[in-house]
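Engineer: OK, Swiss-Prot features for this one:
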type: BINDING; residues: Gly20, Gly21, Gly22, Gly23, Asn24, Gly107, Thr108, Gly109, Glu138, Arg142, Asn186; note: GTP binding site
type: MUTAGEN; residues: Gly105 to Ser; note: In FtsZ-84; loss of GTPase-activity and conversion to an ATPase
type: MUTAGEN; residues: Thr108 to Ala; note: In FtsZ-Z3; lethal; greatly reduced GTP binding
type: MUTAGEN; residues: Arg174 to Asp; note: Protein has decreased affinity for the cell inner membrane, polymerizes into filaments less efficiently than wild-type, the protofilaments no longer form bundles, still forms rings
Amino acid sequence: MFEPMELTNDAVIKVIGVGGGGGNAVEHMVRERIEGVEFFAVNTDAQALRKTAVGQTIQIGSGITKGLGAGANPEVGRNAADEDRDALRAALEGADMVFIAAGMGGGTGTGAAPVVAEVAKDLGILTVAVVTKPFNFEGKKRMAFAEQGITELSKHVDSLITIPNDKLLKVLGRGISLLDAFGAANDVLKGAVQGIAELITRPGLMNVDFADVRTVMSEMGYAMMGSGVASGEDRAEEAAEMAISSPLLEDIDLSGARGVLVNITAGFDLRLDEFETVGNTIRAFASDNATVVIGTSLDPDMNDELRVTVVATGIGMDKRPEITLVTNKQVQQPVMDRYQQHGMAPLTQEQKPVAKVVNDNAPQTAKEPDYLDIPAFLRKQAD
């Protein structure tokens with residue numbers, strides 16, 4: 001008989017909001033009372049830091065900006081972060097995993113976020129960035145700054161999630177207020193952090209611990225996540241399908257993902273066949289050449305509901321490992337066999353193909369992260 005496992009979680013997770021956009025996103029998370037993480041706000045703007053609800057703040061570049069901000073100049077933002085590398089290092093030390101939230105295109109977020117990531121990686125910390133890209137109406141110059149910032153940031157993070165603000169406009173409609181639109185963007189950032197944090201902080205029958213998260217999230221490249229909640233007899237299949245069809249995953253060829261992290265959250269009525277159903281649904285898109293980590297966690301408040309969270313990482317990277325299925329407990333062999341036998345055609349790679357990758361003429365269908373969409377709850381608001 002399965003018994004709930006008491007979770008001993010020593011992993012330290014820190015969330016760093018860089019610049020105005022990142023600071024707003026972290027402040028939003030603080031107000032939503034996300035558990036199991038420490039929050040920091042980093043900015044060149046002293047006034048913004050005085051007003052924030054984030055408990056721990058770091059002012060950077062006071063000798064350069066005199067506390068007045070970076071003036072929409074990423075070079076100033078970078079120099080400001082360089083000036084206070086020691087303060088950033090002190091804040092990051094002791095963390096096992098760091099989320100960096102920033103809005104790309106401005107001065108501080110664009111210039112300083114890559115420096116924060118660089119410091120984190122120098123400390124050996126698993127580093128994930130969740131950033132927004134500017135609206136098209138903000139101009140080509142700001143968009144160019146954003147693209148440059150994302151390129152630089154990608155050099156220093158393990159996984160990178162980008163959310164184009166224009167997707168908010170398309171999904172929520174032109175009648176949405178500016179405050180509500182940016183609030184929705186903050187919800188996207190919050191969902192990414194909360195979804196991964198809960199994977200390793202909630203106890204369950206099959207825990208996804210920090211080592212599992214590191215295995216998947218360290219597959220360097222672009223990352224996407226989706227989640228689904230359903231109830232009733234077919235709740236497992238419905239929740240899994242919602243997770244993998246979430247707009248965050250839409251328009252992306254997930255067969256190129258090098259890592260897939262799956263967490264099933266339900267009450268004490270979770271059945272073994274429901275675990276298998278989720279596994280069978282995930283296998284329909286998982287590549288042959290991926291690390292798949294599956295876990296379950298228990299939430300007595302879920303009642304009849306079941307939630308599936310899927311994180312796909314390493315998208316767009318060339319080197320891919322042989323498939324590995326990682327769980328904390330043994331899965332029935334038929335399920336294991338099906339994971340190893342099924343997979344979508346891999347992307348064409350400019351390298352020697354690994355075993356099982358024999359389709360050298362397959363068209364490259366993966367799209368750039370610009371095409372990331374908005375989570376299902378936002379799409380439903382527009383319906």
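Here the Cβ of each residue, glycine as well, is placed from N, Cα and C on the backbone.
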Engineer: Name the one residue among Gly105, Thr108, Arg174 whose Cα is closest in three-dimensional space to that of Gly22 (GTP binding site); these are the mutagenesis positions.
Structural biologist: Thr108
Engineer: Looking at the recorded positions Gly20, Asn24, Glu138, Arg174, Asn186, whose Cα is closest in space to that of Thr108 (mutagenesis position)?
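Structural biologist: Considering only the listed recorded positions, the nearest one is Gly20.
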Engineer: Please classify the secondary structure at Thr108 (mutagenesis position) using three-state DSSP.
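Structural biologist: Reduced to three states, the DSSP call for Thr108 (mutagenesis position) is helix.
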Engineer: Taking the residues the record says bind GTP (Gly20, Gly21, Gly22, Gly23, Asn24, Gly107, Thr108, Gly109, Glu138, Arg142, Asn186), how far apart in Å are the two Cα atoms that sit farthest from each other?
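Structural biologist: Comparing all Cα pairs, the maximum is 20 Å.
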Engineer: List the recorded positions among Asn24, Glu138, Arg174, Asn186 whose C-alpha is within 10 Å of the C-alpha of Gly105 (mutagenesis position), in sequence order, or say none.
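Structural biologist: Cα filter at 10 Å returns Glu138.
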Engineer: If you count other Cβ atoms within 10 Å of each one's Cβ, which of the recorded positions Gly20, Gly22, Gly105 has the most?
Structural biologist: Gly22
Engineer: Just counting, how many other CB atoms are there within 10 A of the CB of Asn186 (GTP binding site)?
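Structural biologist: Its Cβ has 21 other Cβ atoms within 10 Å.
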Engineer: Using C-alpha positions only, work out which of the binding-site residues Asn24, Glu138, Asn186 is nearest to Arg174 (mutagenesis position).
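Structural biologist: Among Asn24, Glu138, Asn186, Glu138.
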Engineer: For Asn24 (GTP binding site), write down the residues of its own chain that are at least 6 apart in sequence and whose Cβ falls under 8 Å from its Cβ; none is a fine answer.
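Structural biologist: Once residues fewer than 6 apart are set aside, Asn24 (GTP binding site) is near Gly17, Phe182, Asn186.
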Engineer: Which ones in the same chain are close to Glu138 (GTP binding site), with CB under 8 Å and 6+ residues apart in sequence?
Structural biologist: Gly105
Engineer: By the count of other Cβ atoms within 10 Å, pick out the sparsest of the mutagenesis positions Thr108, Arg174.
Structural biologist: Arg174
Engineer: Any idea what DSSP makes of Glu138 (GTP binding site), helix, strand or coil?
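Structural biologist: Going by the DSSP assignment, Glu138 (GTP binding site) falls within a helical segment, counted as helix.
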